[in-house]
Amino acid sequence: MTIMRKNHPLLKLVNNSFIDLPTPSSISSWWNFGSLLGVCLIMQILTGLFLAMHYTSDTATAFSSVTHICRDVNYGWLIRYLHANGASMFFICMFIHVGRGIYYGSYMLSETWNIGIILLLTTMATAFVGYVLPWGQMSFWGATVITNLLSAIPYIGTTLVEWIWGGFSVDKATLTRFFAFHFILPFIITAFVLVHLLFLHETGSNNPSGLNSDSDKIPFHPYYTIKDLLGVLLLLMVLMILVLFFPDVLGDPDNYTPANPLNTPAHIKPEWYFLFAYAILRSIPNKLGGVLALILSILVLALFPLINSSKQHGLVYRPITQIIYWIFIANLIILTWVGGQPVEYPFTMIGQIASIMYFSIIIIFMPMASMIENDILKLHY
(Lines of atoms letter the chains of each structure in order from A and count residues from 1; the text may use other names and numbers.)
(Lines give C-alpha, C1' and ligand atoms only; values in the text may rest on other atoms or scores of the structure.)
Protein backbone atom coordinates (compact mmCIF):
# COMPACT_ATOMS: atom_id res chain seq x y z
CA MET A 1 0.00 0.00 0.00
CA THR A 2 2.90 2.34 0.82
CA ILE A 3 4.31 1.87 -2.68
CA MET A 4 0.87 2.29 -4.26
CA ARG A 5 0.08 5.62 -2.55
CA LYS A 6 3.48 6.96 -3.62
CA ASN A 7 3.35 5.70 -7.22
CA HIS A 8 -0.30 5.65 -8.32
CA PRO A 9 -0.98 8.82 -10.41
CA LEU A 10 -4.16 9.75 -8.48
CA LEU A 11 -3.18 8.54 -5.01
CA LYS A 12 0.19 10.29 -5.35
CA LEU A 13 -1.63 13.65 -5.48
CA VAL A 14 -3.58 12.83 -2.29
CA ASN A 15 -0.43 11.48 -0.64
CA ASN A 16 1.61 14.60 -1.38
CA SER A 17 -1.21 16.89 -0.21
CA PHE A 18 -2.57 15.17 2.92
CA ILE A 19 -0.33 12.29 4.02
CA ASP A 20 3.41 12.76 3.39
CA LEU A 21 3.19 16.56 3.15
CA PRO A 22 6.15 18.06 5.08
CA THR A 23 4.57 20.45 7.63
CA PRO A 24 6.27 22.78 10.14
CA SER A 25 6.30 21.10 13.56
CA SER A 26 5.35 24.31 15.39
CA ILE A 27 2.07 25.34 13.72
CA SER A 28 -0.65 26.09 16.27
CA SER A 29 -4.42 25.63 16.29
CA TRP A 30 -4.77 28.84 14.25
CA TRP A 31 -3.65 26.72 11.29
CA ASN A 32 -6.66 24.38 11.75
CA PHE A 33 -9.05 26.75 10.00
CA GLY A 34 -7.92 25.85 6.47
CA SER A 35 -9.11 22.27 6.91
CA LEU A 36 -12.26 23.48 8.71
CA LEU A 37 -13.05 25.62 5.66
CA GLY A 38 -12.69 22.50 3.51
CA VAL A 39 -15.14 20.65 5.78
CA CYS A 40 -17.57 23.62 5.64
CA LEU A 41 -17.38 23.71 1.84
CA ILE A 42 -18.10 19.97 1.50
CA MET A 43 -20.97 20.23 4.00
CA GLN A 44 -22.47 23.26 2.20
CA ILE A 45 -22.31 21.50 -1.19
CA LEU A 46 -23.96 18.33 0.20
CA THR A 47 -26.74 20.08 2.16
CA GLY A 48 -27.26 22.49 -0.76
CA LEU A 49 -27.63 19.58 -3.18
CA PHE A 50 -30.38 18.01 -1.05
CA LEU A 51 -32.13 21.38 -0.68
CA ALA A 52 -31.98 21.93 -4.46
CA MET A 53 -33.87 18.63 -4.95
CA HIS A 54 -36.94 20.16 -3.27
CA TYR A 55 -36.54 23.88 -4.02
CA THR A 56 -38.33 25.65 -6.89
CA SER A 57 -36.81 28.87 -8.25
CA ASP A 58 -40.09 30.55 -9.11
CA THR A 59 -41.40 33.68 -7.39
CA ALA A 60 -44.83 32.09 -6.91
CA THR A 61 -43.56 28.93 -5.19
CA ALA A 62 -40.03 29.65 -3.83
CA PHE A 63 -41.18 30.69 -0.33
CA SER A 64 -43.68 27.79 -0.16
CA SER A 65 -41.03 25.29 -1.31
CA VAL A 66 -38.74 26.33 1.57
CA THR A 67 -41.68 25.93 3.99
CA HIS A 68 -42.40 22.52 2.41
CA ILE A 69 -38.75 21.49 2.96
CA CYS A 70 -38.99 22.42 6.66
CA ARG A 71 -42.40 20.82 7.28
CA ASP A 72 -42.83 17.85 4.94
CA VAL A 73 -39.39 16.61 3.86
CA ASN A 74 -37.74 14.07 6.19
CA TYR A 75 -35.18 16.03 8.23
CA GLY A 76 -35.68 18.92 5.80
CA TRP A 77 -35.61 21.40 8.69
CA LEU A 78 -32.22 19.98 9.73
CA ILE A 79 -30.76 20.20 6.22
CA ARG A 80 -32.08 23.76 5.80
CA TYR A 81 -30.69 25.02 9.12
CA LEU A 82 -27.39 23.17 8.64
CA HIS A 83 -27.05 24.98 5.31
CA ALA A 84 -28.02 28.42 6.67
CA ASN A 85 -25.92 28.22 9.85
CA GLY A 86 -23.17 26.33 8.01
CA ALA A 87 -22.71 29.51 5.94
CA SER A 88 -22.18 31.47 9.17
CA MET A 89 -19.60 28.93 10.40
CA PHE A 90 -17.94 29.12 6.97
CA PHE A 91 -17.52 32.90 7.30
CA ILE A 92 -16.38 32.71 10.94
CA CYS A 93 -13.66 30.24 9.88
CA MET A 94 -12.78 32.38 6.86
CA PHE A 95 -12.43 35.59 8.87
CA ILE A 96 -10.23 33.80 11.45
CA HIS A 97 -8.19 32.27 8.59
CA VAL A 98 -7.59 35.72 7.04
CA GLY A 99 -6.90 37.24 10.49
CA ARG A 100 -4.31 34.55 11.17
CA GLY A 101 -2.75 35.24 7.76
CA ILE A 102 -2.38 38.94 8.65
CA TYR A 103 -1.06 38.26 12.17
CA TYR A 104 1.57 35.70 11.18
CA GLY A 105 2.59 37.34 7.89
CA SER A 106 1.25 34.56 5.64
CA TYR A 107 0.47 37.24 3.02
CA MET A 108 4.13 37.08 1.99
CA LEU A 109 3.17 33.88 0.13
CA SER A 110 1.60 36.29 -2.35
CA GLU A 111 0.11 33.83 -4.90
CA THR A 112 -1.65 31.86 -2.17
CA TRP A 113 -2.81 35.14 -0.55
CA ASN A 114 -4.21 36.58 -3.80
CA ILE A 115 -6.09 33.37 -4.64
CA GLY A 116 -7.43 33.56 -1.07
CA ILE A 117 -8.80 37.06 -1.73
CA ILE A 118 -10.51 35.78 -4.90
CA LEU A 119 -11.94 32.92 -2.81
CA LEU A 120 -13.28 35.39 -0.23
CA LEU A 121 -14.97 37.49 -2.94
CA THR A 122 -16.44 34.41 -4.66
CA THR A 123 -17.77 33.07 -1.34
CA MET A 124 -19.36 36.44 -0.56
CA ALA A 125 -21.03 36.44 -4.00
CA THR A 126 -22.31 32.88 -3.41
CA ALA A 127 -23.71 33.77 0.02
CA PHE A 128 -25.40 36.89 -1.37
CA VAL A 129 -27.23 35.09 -4.21
CA GLY A 130 -28.10 32.25 -1.79
CA TYR A 131 -29.72 34.67 0.65
CA VAL A 132 -32.14 35.75 -2.11
CA LEU A 133 -33.46 32.22 -2.75
CA PRO A 134 -35.96 31.79 0.17
CA TRP A 135 -37.78 34.82 -1.32
CA GLY A 136 -38.63 36.41 2.02
CA GLN A 137 -38.86 40.17 2.59
CA MET A 138 -35.15 40.59 3.38
CA SER A 139 -34.20 38.33 0.43
CA PHE A 140 -36.15 40.51 -2.00
CA TRP A 141 -35.14 43.90 -0.62
CA GLY A 142 -31.52 42.85 -0.06
CA ALA A 143 -31.33 41.77 -3.71
CA THR A 144 -32.98 45.02 -4.86
CA VAL A 145 -30.72 47.31 -2.81
CA ILE A 146 -27.39 45.55 -3.45
CA THR A 147 -27.87 44.91 -7.20
CA ASN A 148 -29.12 48.49 -7.59
CA LEU A 149 -25.69 49.72 -6.40
CA LEU A 150 -24.33 48.78 -9.83
CA SER A 151 -26.38 51.65 -11.29
CA ALA A 152 -23.72 53.93 -9.74
CA ILE A 153 -21.29 52.84 -12.47
CA PRO A 154 -21.12 55.76 -14.94
CA TYR A 155 -22.70 55.40 -18.39
CA ILE A 156 -23.42 51.61 -18.35
CA GLY A 157 -24.78 51.33 -14.77
CA THR A 158 -28.54 51.35 -15.42
CA THR A 159 -28.26 48.99 -18.40
CA LEU A 160 -26.09 46.65 -16.34
CA VAL A 161 -28.63 46.50 -13.48
CA GLU A 162 -31.52 45.75 -15.86
CA TRP A 163 -29.37 43.08 -17.53
CA ILE A 164 -28.67 41.39 -14.17
CA TRP A 165 -32.34 41.68 -13.12
CA GLY A 166 -33.57 40.32 -16.46
CA GLY A 167 -36.22 43.06 -16.49
CA PHE A 168 -37.07 46.36 -14.83
CA SER A 169 -37.20 45.00 -11.27
CA VAL A 170 -36.12 42.01 -9.18
CA ASP A 171 -38.54 39.32 -10.38
CA LYS A 172 -38.86 35.73 -11.63
CA ALA A 173 -35.92 36.04 -14.06
CA THR A 174 -33.67 37.36 -11.26
CA LEU A 175 -34.57 34.53 -8.88
CA THR A 176 -33.99 31.87 -11.55
CA ARG A 177 -30.54 33.19 -12.51
CA PHE A 178 -29.55 33.69 -8.86
CA PHE A 179 -30.39 30.03 -8.23
CA ALA A 180 -28.23 29.06 -11.22
CA PHE A 181 -25.35 31.21 -9.87
CA HIS A 182 -25.78 29.79 -6.37
CA PHE A 183 -25.57 26.25 -7.75
CA ILE A 184 -22.49 26.76 -9.94
CA LEU A 185 -20.36 29.08 -7.73
CA PRO A 186 -19.47 26.48 -5.02
CA PHE A 187 -17.89 24.31 -7.73
CA ILE A 188 -15.90 27.32 -8.97
CA ILE A 189 -14.88 27.89 -5.31
CA THR A 190 -13.74 24.24 -5.14
CA ALA A 191 -11.56 24.77 -8.24
CA PHE A 192 -10.01 27.90 -6.67
CA VAL A 193 -9.41 25.95 -3.42
CA LEU A 194 -7.34 23.42 -5.39
CA VAL A 195 -5.30 26.27 -6.93
CA HIS A 196 -4.95 27.81 -3.43
CA LEU A 197 -3.55 24.49 -2.12
CA LEU A 198 -1.33 24.07 -5.19
CA PHE A 199 0.38 27.43 -4.55
CA LEU A 200 0.58 26.74 -0.80
CA HIS A 201 2.33 23.40 -1.37
CA GLU A 202 4.80 25.05 -3.78
CA THR A 203 6.20 27.18 -0.93
CA GLY A 204 5.18 25.18 2.16
CA SER A 205 3.22 26.49 5.14
CA ASN A 206 4.20 29.48 7.23
CA ASN A 207 4.64 28.98 11.00
CA PRO A 208 4.08 31.01 14.21
CA SER A 209 7.75 31.95 14.68
CA GLY A 210 8.00 33.46 11.19
CA LEU A 211 11.36 31.70 10.70
CA ASN A 212 12.29 29.24 7.97
CA SER A 213 11.14 25.79 9.11
CA ASP A 214 12.71 23.64 6.37
CA SER A 215 15.03 22.03 8.93
CA ASP A 216 12.16 21.00 11.23
CA LYS A 217 9.24 19.42 9.41
CA ILE A 218 6.99 16.45 10.20
CA PRO A 219 4.57 14.45 8.01
CA PHE A 220 1.02 15.79 7.90
CA HIS A 221 -0.44 12.36 8.73
CA PRO A 222 -0.93 11.28 11.52
CA TYR A 223 0.08 14.42 13.49
CA TYR A 224 -2.06 17.07 11.84
CA THR A 225 -4.86 14.79 10.62
CA ILE A 226 -5.63 14.02 14.29
CA LYS A 227 -5.26 17.69 15.25
CA ASP A 228 -7.59 18.74 12.41
CA LEU A 229 -10.09 16.04 13.43
CA LEU A 230 -10.34 17.63 16.88
CA GLY A 231 -11.02 21.00 15.20
CA VAL A 232 -13.70 19.42 13.00
CA LEU A 233 -15.43 17.85 16.03
CA LEU A 234 -15.43 21.19 17.87
CA LEU A 235 -16.76 22.97 14.77
CA LEU A 236 -19.56 20.40 14.36
CA MET A 237 -20.40 20.66 18.05
CA VAL A 238 -20.78 24.45 17.85
CA LEU A 239 -22.76 24.11 14.60
CA MET A 240 -25.13 21.50 16.06
CA ILE A 241 -25.75 23.63 19.18
CA LEU A 242 -26.56 26.52 16.83
CA VAL A 243 -28.79 24.42 14.55
CA LEU A 244 -30.68 22.50 17.24
CA PHE A 245 -31.09 25.17 19.91
CA PHE A 246 -30.77 28.59 18.21
CA PRO A 247 -31.46 27.99 14.48
CA ASP A 248 -32.72 31.53 13.79
CA VAL A 249 -30.41 33.54 16.04
CA LEU A 250 -28.25 34.71 13.10
CA GLY A 251 -31.13 35.14 10.65
CA ASP A 252 -33.58 37.99 10.13
CA PRO A 253 -37.22 37.68 11.30
CA ASP A 254 -38.30 39.64 8.18
CA ASN A 255 -37.32 36.66 6.05
CA TYR A 256 -40.25 34.68 7.48
CA THR A 257 -42.56 37.10 5.66
CA PRO A 258 -43.01 36.35 1.93
CA ALA A 259 -41.46 38.91 -0.44
CA ASN A 260 -43.71 41.90 -1.08
CA PRO A 261 -42.52 44.60 -3.51
CA LEU A 262 -45.14 47.02 -2.13
CA ASN A 263 -43.96 46.88 1.48
CA THR A 264 -40.42 47.90 2.46
CA PRO A 265 -38.95 46.53 5.74
CA ALA A 266 -38.01 49.18 8.34
CA HIS A 267 -34.30 48.28 8.24
CA ILE A 268 -32.86 46.60 5.16
CA LYS A 269 -29.66 44.79 6.11
CA PRO A 270 -27.70 41.79 4.83
CA GLU A 271 -26.57 38.73 6.80
CA TRP A 272 -24.22 39.44 9.75
CA TYR A 273 -21.06 38.45 7.83
CA PHE A 274 -21.56 41.32 5.34
CA LEU A 275 -22.37 43.98 7.93
CA PHE A 276 -18.79 45.36 8.19
CA ALA A 277 -18.69 45.99 4.42
CA TYR A 278 -22.29 47.29 4.49
CA ALA A 279 -21.33 49.79 7.23
CA ILE A 280 -18.42 51.04 5.07
CA LEU A 281 -20.80 51.35 2.08
CA ARG A 282 -23.33 53.35 4.15
CA SER A 283 -20.75 55.66 5.70
CA ILE A 284 -20.06 57.43 2.39
CA PRO A 285 -22.86 59.83 1.32
CA ASN A 286 -22.04 59.42 -2.40
CA LYS A 287 -23.43 56.32 -4.18
CA LEU A 288 -20.43 55.62 -6.44
CA GLY A 289 -18.00 56.42 -3.59
CA GLY A 290 -19.83 53.97 -1.35
CA VAL A 291 -19.67 51.20 -3.96
CA LEU A 292 -15.93 51.79 -4.47
CA ALA A 293 -15.33 51.74 -0.70
CA LEU A 294 -17.32 48.48 -0.47
CA ILE A 295 -15.16 46.79 -3.12
CA LEU A 296 -11.93 48.26 -1.70
CA SER A 297 -12.81 47.00 1.81
CA ILE A 298 -11.96 43.50 0.51
CA LEU A 299 -9.41 44.35 -2.20
CA VAL A 300 -7.32 46.37 0.30
CA LEU A 301 -6.15 42.97 1.61
CA ALA A 302 -4.12 42.64 -1.61
CA LEU A 303 -1.95 45.57 -0.44
CA PHE A 304 -0.50 43.63 2.52
CA PRO A 305 2.33 41.94 0.55
CA LEU A 306 3.12 45.25 -1.20
CA ILE A 307 3.23 47.64 1.78
CA ASN A 308 4.97 45.28 4.21
CA SER A 309 8.33 46.86 5.09
CA SER A 310 9.11 44.95 8.29
CA LYS A 311 12.38 43.08 8.71
CA GLN A 312 10.48 40.41 10.67
CA HIS A 313 7.92 37.89 9.47
CA GLY A 314 4.60 38.15 11.32
CA LEU A 315 3.69 40.11 14.44
CA VAL A 316 4.93 37.70 17.12
CA TYR A 317 7.95 39.85 18.06
CA ARG A 318 6.45 43.22 17.03
CA PRO A 319 4.54 44.69 20.01
CA ILE A 320 3.61 48.04 18.39
CA THR A 321 2.02 46.41 15.33
CA GLN A 322 0.35 43.86 17.62
CA ILE A 323 -1.50 46.66 19.44
CA ILE A 324 -2.54 48.18 16.08
CA TYR A 325 -3.69 44.74 14.87
CA TRP A 326 -5.99 44.24 17.86
CA ILE A 327 -7.36 47.78 17.45
CA PHE A 328 -8.10 46.76 13.83
CA ILE A 329 -10.01 43.65 15.01
CA ALA A 330 -11.99 45.74 17.55
CA ASN A 331 -12.73 48.25 14.78
CA LEU A 332 -14.07 45.43 12.55
CA ILE A 333 -16.41 44.31 15.35
CA ILE A 334 -17.63 47.91 15.74
CA LEU A 335 -18.25 48.11 11.96
CA THR A 336 -20.22 44.83 12.09
CA TRP A 337 -22.35 46.17 14.95
CA VAL A 338 -22.94 49.56 13.27
CA GLY A 339 -23.93 47.86 9.99
CA GLY A 340 -26.90 46.30 11.77
CA GLN A 341 -28.10 49.57 13.33
CA PRO A 342 -30.56 52.07 11.77
CA VAL A 343 -29.19 55.00 9.73
CA GLU A 344 -29.35 57.72 12.38
CA TYR A 345 -27.11 59.61 14.80
CA PRO A 346 -24.85 58.44 16.50
CA PHE A 347 -24.53 55.26 14.37
CA THR A 348 -23.73 57.14 11.13
CA MET A 349 -20.91 59.05 12.86
CA ILE A 350 -19.49 55.90 14.51
CA GLY A 351 -19.65 54.13 11.11
CA GLN A 352 -17.76 56.94 9.37
CA ILE A 353 -15.02 57.05 12.02
CA ALA A 354 -14.69 53.23 12.00
CA SER A 355 -14.54 53.19 8.16
CA ILE A 356 -11.74 55.79 8.12
CA MET A 357 -9.94 53.79 10.82
CA TYR A 358 -10.32 50.54 8.81
CA PHE A 359 -8.44 51.88 5.79
CA SER A 360 -6.03 54.07 7.80
CA ILE A 361 -4.81 51.16 9.93
CA ILE A 362 -3.99 49.02 6.87
CA ILE A 363 -2.53 51.76 4.63
CA ILE A 364 -0.93 54.17 7.15
CA PHE A 365 -0.56 52.91 10.73
CA MET A 366 0.69 49.35 10.10
CA PRO A 367 3.48 50.40 7.65
CA MET A 368 4.45 53.26 10.02
CA ALA A 369 4.67 50.84 12.96
CA SER A 370 6.84 48.52 10.82
CA MET A 371 9.27 51.37 10.10
CA ILE A 372 9.44 52.34 13.80
CA GLU A 373 10.11 48.70 14.76
CA ASN A 374 12.83 48.45 12.10
CA ASP A 375 14.51 51.54 13.62
CA ILE A 376 14.27 50.01 17.12
CA LEU A 377 15.96 46.85 15.77
CA LYS A 378 18.77 48.99 14.31
CA LEU A 379 19.34 50.59 17.73
CA HIS A 380 19.69 47.16 19.34
CA TYR A 381 21.96 45.55 16.79
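Note that Cβ sites are derived from N, Cα and C of the backbone, with glycine treated the same way.
Residues or ranges marked as heme b b562 binding site in Swiss-Prot: His83, His182. Annotation comment: Swiss-Prot describes His97, His196 as heme b b566 binding site. The ubiquinone binding site annotation in Swiss-Prot covers His201 and is backed by similarity to another entry. Where Swiss-Prot documents Ile323 to Thr as a natural variant, the accompanying text is: In strain: Isolate SA 03.
Nearest Cα neighbour of the residue listed as 'ubiquinone binding site' among the listed recorded positions (His83, His97, His182, Ile323): His97. When Cβ atoms from all protein chains are considered, those within 10 Å of Ile323 (variant position) total 13, not counting its own. In three-state terms derived from DSSP, the residue listed as 'ubiquinone binding site' belongs to a helical segment.
Ranking the recorded positions His97, His196, Ile323 by the distance of their Cα atoms from the Cα of His182 (heme b b562 binding site) places His196 first.
Around His182 (heme b b562 binding site), a 10 Å sphere centred on its CB holds 22 further CB atoms from the protein chains shown.
Here the Cα atom of Ile323 (variant position) is found 30 Å from that of His196 (heme b b566 binding site). Note: the CA-CA distance between His97 (heme b b566 binding site) and His83 (heme b b562 binding site) rounds to 20 Å. Taking the Cα atom of each, His196 (heme b b566 binding site) and His83 (heme b b562 binding site) are about 24 angstrom apart. When secondary structure is read from DSSP and collapsed to three states, Ile323 (variant position) falls in the helix class. Counting Cβ atoms from all protein chains shown, the residue listed as 'ubiquinone binding site' has 14 others lying within 10 Å of its own Cβ. DSSP assigns His182 (heme b b562 binding site) to a helix in the three-state reduction.
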